[in-house]
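K.L.:
Sharing the features that Swiss-Prot gives for it:
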DOMAIN    46-115  domain 'BON 1'
DOMAIN    124-191  domain 'BON 2'
MUTAGEN   C19 to A  Cannot localize to the outer membrane
MUTAGEN   Y75 to A  Loss of activity. Mutant cannot grow on 4.8% SDS
MUTAGEN   G83 to V  Loss of activity. Mutant cannot grow on 4.8% SDS; when associated with V-160
MUTAGEN   W127 to E  Loss of activity. Abolishes binding to phosphatidylglycerol micelles and localization to the division site
MUTAGEN   L137 to E  Loss of activity
MUTAGEN   G160 to V  Loss of activity. Mutant cannot grow on 4.8% SDS; when associated with V-83
Amino acid sequence: MKALSPIAVLISALLLQGCVAAAVVGTAAVGTKAATDPRSVGTQVDDGTLEVRVNSALSKDEQIKKEARINVTAYQGKVLLVGQSPNAELSARAKQIAMGVDGANEVYNEIRQGQPIGLGEASNDTWITTKVRSQLLTSDLVKSSNVKVTTENGEVFLMGLVTEREAKAAADIASRVSGVKRVTTAFTFIK
């Protein structure tokens, strides 16, 4: 049997330390997000489960699966559908499917008619979301942890638990970010 060289042992130990550090940092980040989110942990879990259930229900429809690109976001039981479909009928069917999922209290259908966007536009959307979140984070007018940001084809969608004043400020901040074509809000208002 061949023994491991001291260098192999050292490299293995360093790699394992990196894995442990990544796991600890990742767990801390998730814990911090859960702690600062205004929703209860139970509601956060319910929303995550709702997203999975809606995605699963949509993926069972062969035409939607083949012809449309739909992303699902859930917040406080409200479901936001964004993406592209070739026609209004398919978009309406996606909304009906989402409404039939247990736990979906309300469905916002923001699916646009057209061809699904490509990887380049999807990457740009991720960058826009990052810029919007950064601007919200530095704002004194909005508690950024109360706002969920989704971007699709340059359109920014905002959801969350906010005051009316925070909602206006968040929409204004998002609208000023370069690359944003439009801002749509679906907030739940708190007093």
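Every residue gets a Cβ built from N, Cα and C, even glycine.
Help me see these features in their spatial surroundings.
P.N.:
In the domain 'BON 1' (46-115), the DSSP tally of helix, strand and coil residues is 32 helix, 23 strand, 15 coil.
Across the range of the domain 'BON 2' (124-191), the DSSP-based residue counts are 29 helix, 22 strand, 17 coil.
Residues within less than 8 Å, Cβ to Cβ, of Y75 (mutagenesis position) and separated from it by at least 6 positions along the same chain comprise R39, D47, K148, M159, G160, A186, T188.
Under 8 Å, Cβ to Cβ, and six or more positions away along its own chain, G83 (mutagenesis position) finds A68, R69, I70, N71, I111, R112, P116, E152.
In the structure as shown, the Cβ atom of W127 (mutagenesis position) sits within 10 Å of 13 other Cβ atoms.
The Cβ neighbour count for G160 (mutagenesis position), using a 10 Å radius over every protein chain in view, is 27.
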K.L.:
Across all chains shown, how many C-beta atoms besides its own are within 10 angstroms of the C-beta of L137 (mutagenesis position)?
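P.N.:
Excluding its own Cβ, L137 (mutagenesis position) sees 12 Cβ atoms within 10 Å.
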K.L.:
Give the distance between the Cα atoms of W127 (mutagenesis position) and L137 (mutagenesis position), rounded to the nearest whole Å.
P.N.:
15
